[in-house]
Amino acid sequence: MSSRSPRPPPRRSRRRLPRPSCCCCCCRRSHLNEDTGRFVLLAALIGLYLVAGATVFSALESPGEAEARARWGATLRNFSAAHGVAEPELRAFLRHYEAALAAGVRADALRPRWDFPGAFYFVGTVVSTIGFGMTTPATVGGKAFLIAYGLFGCAGTILFFNLFLERIISLLAFIMRACRERQLRRSGLLPATFRRGSALSEADSLAGWKPSVYHVLLILGLFAVLLSCCASAMYTSVEGWDYVDSLYFCFVTFSTIGFGDLVSSQHAAYRNQGLYRLGNFLFILLGVCCIYSLFNVISILIKQVLNWMLRKLSCRCCARCCPAPGAPLARRNAITPGSRLRRRLAALGADPAARDSDAEGRRLSGELISMRDLTASNKVSLALLQKQLSETANGYPRSVCVNTRQNGFSGGVGALGIMNNRLAETSASR
């Protein structure tokens, strides 16, 4: 009987396990730096947007400016030669005219700048931040008063714009919800006896329904276009501008850019002057409020694009730091069956029972740690839920979301804070 030499135990190849904290640290850093990353990314995109805009406008307007300079130089030389006036004296006279022009003096008869209607038009352009520039204070007292007056006036007007945005979003949500209820009632998905606030409405899907930001954007855009077209028709007939110039004036005014190259209601007299000034005031007020609301809705779309770009960058970062989806992970505190470990120990000739106690101890420790974390998170969730139910019972429903950074829209100040949780894209459930 030949004695075989005992086979050496198979060599255990130690797998290089990935560092479990790398991905967590990466995700934690991206979570903490989400606002900073969004700010830096938006600043970079705005910089590129400015460069692109400057390139386009320079290509469009620079040739016309060069031609205008050449024509003006030729006109100046011809006038100097024809009338026997030295060119330096003529330029000095033109500088005096420019100073008078800045003070409000025009060759044609214009309305007084600082009577009560003119001053009211001026303060309207100040507090709305339009600032046409056709009228400016020239005295020291007027400039000092403008600083204090504009500080509180602009702040109050911005608050008015935000409240208008809140009202218009609530109105659109109410109308679109009513249309959706009517559509569901026609299709038979909603009972005819359905009423808001009933027990059925709480179980129905309409209880958490919110309008989409794209629908609100479409409605506000159509209203802004309609308002601009009507105002442009009025300015074309009264001011004598081209229709394109009138549309250009409407956008410059409604968006509070206020270049001042075209300014309405500046002639000394108009036909139906009182009616025209009232219409001009109402069109500018509604236009500024509408375009302000439209800008804030567009900013939600821009923020969605920024969040999408940040998610893509975060996924690429985590893909470099974390293992592939199919790679085995060693979880220290995971609750896993011990059959695979016993089979490996039996194949190696070791006694599985010798290591069961140690493995069982580690597994129980992991269970205790996991249960402790779960209990703590449940306490936080229960406290938030109790707060939400209490506020709802008192008539002040506030949506509370545990994952406050799921969509990047929770919280916020100003217009973003007003639209938070009022649209489908800014809802805390997304």
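Keep in mind that glycine also has a Cβ here, set from the backbone N, Cα and C atoms.
As written in Swiss-Prot, here are the features:
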MUTAGEN   Arg11 to Ala  Disrupts ER retention/retrieval signal resulting in localization at the plasma membrane and K(+) channel conductance; when associated with A-12; A-14; A-15 and A-16. Results in 174-fold increase in current amplitude; when associated with P-155; D-158; A-12; A-14; A-15 and A-16
MUTAGEN   Arg12 to Ala  Disrupts ER retention/retrieval signal resulting in localization at the plasma membrane and K(+) channel conductance; when associated with A-11; A-14; A-15 and A-16. Results in 174 -fold increase in current amplitude; when associated with P-155; D-158; A-11; A-14; A-15 and A-16
MUTAGEN   Ser13 to Asp  Mimics the phosphorylated state which increases trafficking from the ER to the plasma membrane and leads to increased K(+) currents
MUTAGEN   Ser13 to Ala  Mimics the dephosphorylated state which decreases trafficking from the ER to the plasma membrane
MUTAGEN   Arg14 to Ala  Disrupts ER retention/retrieval signal resulting in localization at the plasma membrane and K(+) channel conductance; when associated with A-11; A-12; A-15 and A-16. Results in 174-fold increase in current amplitude; when associated with P-155; D-158; A-11; A-12; A-15 and A-16
MUTAGEN   Arg15 to Ala  Disrupts ER retention/retrieval signal resulting in localization at the plasma membrane and K(+) channel conductance; when associated with A-11; A-12; A-14 and A-16. Results in 174-fold increase in current amplitude; when associated with P-155; D-158; A-11; A-12; A-14 and A-16
MUTAGEN   Arg16 to Ala  Disrupts ER retention/retrieval signal resulting in localization at the plasma membrane and K(+) channel conductance; when associated with A-11; A-12; A-14 and A-15. Results in 174 -fold increase in current amplitude; when associated with P-155; D-158; A-11; A-12; A-14 and A-15
BINDING   Thr129, Thr256  K(+) 4 binding site
BINDING   Thr129, Ile130, Thr256, Ile257  K(+) 1 binding site
BINDING   Ile130, Gly131, Ile257, Gly258  K(+) 2 binding site
MUTAGEN   Gly131 to Glu  Acts as a dominant negative when it assembles with wild-type subunit, abolishing K(+) flux
BINDING   Gly131, Gly258, Phe259  K(+) 3 binding site
MUTAGEN   Ile158 to Gly  Does not affect channel basal activity
MUTAGEN   Leu163 to Gly  Does not affect channel basal activity
MUTAGEN   Leu165 to Gly  Does not affect channel basal activity
DSSP three-state assignment (helix, strand or coil) for Leu163 (mutagenesis position): helix
Cβ-based neighbourhood (8 Å from the centroid) of the K(+) 3 site, residues Gly131, Gly258, Phe259 excluded: Thr125, Ile130, Phe132, Gly133, Val252, Thr256, Ile257, Gly260
From Ile158, Ile257, Gly258, Phe259: recorded positions whose CA lies within 10 A of Gly131 (mutagenesis position): Ile257, Gly258, Phe259
Thr256 (K(+) 4 binding site) versus recorded positions Ile130, Ile158, Leu163, Leu165 - nearest by Cα: Ile130
Integer Å distance between the CA atoms belonging to Gly258 (K(+) 2 binding site) and Ile130 (K(+) 1 binding site): 5
Rounded inter-Cα distance in Å - Leu163 (mutagenesis position), Thr129 (K(+) 4 binding site): 17
Where Phe259 (K(+) 3 binding site) sits in the secondary structure, as DSSP reduces it to three classes: coil
Cβ-centroid neighbours of K(+) 1 site Thr129, Ile130, Thr256, Ile257, 8 Å, sequence order: Thr125, Ser128, Gly131, Thr253, Ser255, Gly258, Val288
Spatial neighbour of Phe259 (K(+) 3 binding site) that is closest, considering only the recorded positions Thr129, Ile158, Leu165 and their CA atoms: Thr129
Between Gly258 (K(+) 2 binding site) and Ile158 (mutagenesis position), the C-alpha gap once rounded to whole angstrom: 17
Among Thr129, Ile158, Leu165, which are recorded as recorded positions, the nearest neighbour of Ile257 (K(+) 1 binding site) by Cα: Thr129
